[in-house]
Amino acid sequence: MAGAGERKGKKDDNGIGTAIDFVLSNARLVLGVGGAAMLGIATLAVKRMYDRAISAPTSPTRLSHSGKRSWEEPNWMGSPRLLNRDMKTGLSRSLQTLPTDSSTFDTDTFCPPRPKPVARKGQVDLKKSRLRMSLQEKLLTYYRNRAAIPAGEQARAKQAAVDICAELRSFLRAKLPDMPLRDMYLSGSLYDDLQVVTADHIQLIVPLVLEQNLWSCIPGEDTIMNVPGFFLVRRENPEYFPRGSSYWDRCVVGGYLSPKTVADTFEKVVAGSINWPAIGSLLDYVIRPAPPPEALTLEVQYERDKHLFIDFLPSVTLGDTVLVAKPHRLAQYDNLWRLSLRPAETARLRALDQADSGCRSLCLKILKAICKSTPALGHLTASQLTNVILHLAQEEADWSPDMLADRFLQALRGLISYLEAGVLPSALNPKVNLFAELTPEEIDELGYTLYCSLSEPEVLLQT
C-alpha cells in the first residue's frame, strides 16, 4: 500500500510538472519576454509550495552548504528583496538569458498571436529598428519631461549660489583674516550641467592652505583601516616645527588633521557667526543653515517654491592629491579625508562626448533622474552611475545619439552585474570600490529592484 501511495504521489507530481512545463513553454508566445519571466517565477513558487505540502511534515528543509536557503528553496518567511549568495548565483545565470538589445522589448499592448508568414531579413531588421526607436523615443520623452531642468531655473539657482559665495568670502576675509584659505569656488552637477529633475543642490569648495613641509597624506589602504579612496593627513616634523607653527594645528587629533574638527570650525562660522537673515534680506533670499545632521549646508529659498542646498565643503591639496572633508558613512572612519575623483570623472565624460558628439552624458542624466525619482534606488550616487557609464564607454565605441536605447539597457545590465559582485571599481582608480559604503542589504535591494525592471525597462520611466 505504501508503495502504491508513493507511486500515486509521483504520478500526480509528474502531471503537475507536465502542466507547468506546457504553460512555461508557451508563455513567451502569449505574454512576451517580461510576462514569461514573471509567470515563470510565480509558477515556480506555486510548485515549491505544492512540493512542501505533499512532503512528510518531519522532512527537513534542504539547506545549502553555507547553511542558507538556496534560490531553489526560498525562505518564504524572509524579505523577498534580500538575496543570499546562492540566490545571487541563480540571478547571475538568469542574467545570461535575458535580452540586452532594446529591439527585444516589445512596447506594444498585448494582442492575441496571429499566424505570420516567414519574414524576410529586411522586414525583421525593420521591425527591430521600430521597436528600438520606440524605447528610444520614450527615453527622450522622459528626459525632456522629467529629467531636464529648464534653463531659466538653472540660471537662477546658479546666481543664488554665486551671490552667497561672494558674501561668505567677504565675511571670512573680514572676520578671520589670518585663516589661510584659497579662493572658494562652486562645484557639483548643477555647475557642470549634469543635474536633473530640479536645481536643488550645489557644492561650495573651501580650499585650505597647508604647508607642504608640515603635512603629508597617507592612502587609506596603507593604514590598519585599509580603506581605499580615503586618506589620512599627517602632521610632519613636529620636533622642528612645534605645535602652533601651522594655523591648522588647532584641528589636529592624534597627530592627524581631522576633517571633522575642520568642519566643526567652519560650522561655528557658517551657522553661528553670520547673520543670514540680514544677508538674505539684502539679496532677496531666505537663507538659513540646514538642520542637523547637515551641519555644513545652507538652505536657500530663492523663489517661492524653489530651494537650493549649498554644501560647504573644506578641501586640501597635497601634491597631485585633492581631498575633501566628506565623511565616510561609518563613524570609526571620521578621521579620514575622502579622495576627490568627481572633477576628473566629469572631465573625462565631457571629453568623450565632445570627441564624437556622443550620448554618454544624456544616458547618465536619465539614469540619475530614475534613481532620484525611485525611492528604492535612492542609495545609488551620481559618482557610481558616472563610473558605470565610463566603464561601458571603454567597452563600446559607438555612442551616437541613435544608440541611446541600447546603451541604456547595457548600463542597466552592467549595474546589476556590479551589484551582484558587490564591487564597482572606480574607472580612474580601480583600487577604490564605490560600493564599499553600501550595506549588503542595500546592495541586495538595489539589485532586486533593477533586476525586476530589466525585462520591462519602461517601468522605470513611469516613476
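Each Cβ is built from the backbone N, Cα and C atoms, and glycine gets one as well.
None of the listed substitutions appears in this model.
Look at Lys368 (mutagenesis position): DSSP puts it in a helix. Annotation comment: Swiss-Prot describes Ser187, Ser189, His201, Ser340, Arg342, Lys368 as ADP binding site.
Neighbour density for His201 (mutagenesis position): within 10 A of its CB lie 17 other CB atoms from the protein chains shown. Classification of His201 (mutagenesis position) by DSSP places it within a strand. Among the mutagenesis results in Swiss-Prot, His201 to Asp has the note: Abolishes nucleotide-binding, but not DNM1L recruitment; when associated with E-342; E-368 and E-372. The residue drawn here is the original one.
Here the residue is the original one, while Swiss-Prot reports the published mutagenesis Arg235 to Ala with the comment No effect on mitochondrial localization. Impairs DNM1L recruitment. Using a 10 Å Cβ-Cβ cutoff, Arg235 (mutagenesis position) registers 20 neighbours.
Here Swiss-Prot notes a mutagenesis experiment, Lys368 to Glu, with the remark: Abolishes nucleotide-binding, but not DNM1L recruitment; when associated with D-201; E-342 and E-372. A C-beta separation below 8 Å, combined with a sequence spacing of at least six in one chain, links Lys368 (mutagenesis position) to Ala147, Ser189, Leu194, Val196, Ala382, Leu385.
Swiss-Prot documents Lys372 to Glu as a published mutagenesis change and attaches the note Abolishes nucleotide-binding, but not DNM1L recruitment; when associated with D-201; E-342 and E-368. Sequence-distant neighbours of Lys372 (mutagenesis position): residues of the same chain at least 6 apart with a C-beta under 8 Å from its C-beta are Val196, Val197, Gly378.
DSSP classifies Arg235 (mutagenesis position) as strand under the three-state reduction. Cβ environment of Arg342 (ADP binding site): Ser187, Ser383, Thr386 lie under 8 Å away, each six or more residues apart in the same chain. You'll find the Cα of His201 (mutagenesis position) roughly 18 Å from the Cα of Ser340 (ADP binding site). Secondary structure from DSSP puts Ser187 (ADP binding site) in a beta strand.
In three-state terms derived from DSSP, Arg342 (ADP binding site) belongs to a helical segment. When the Cα atoms are compared, Ser340 (ADP binding site) and Arg235 (mutagenesis position) turn out to be 21 Å apart.
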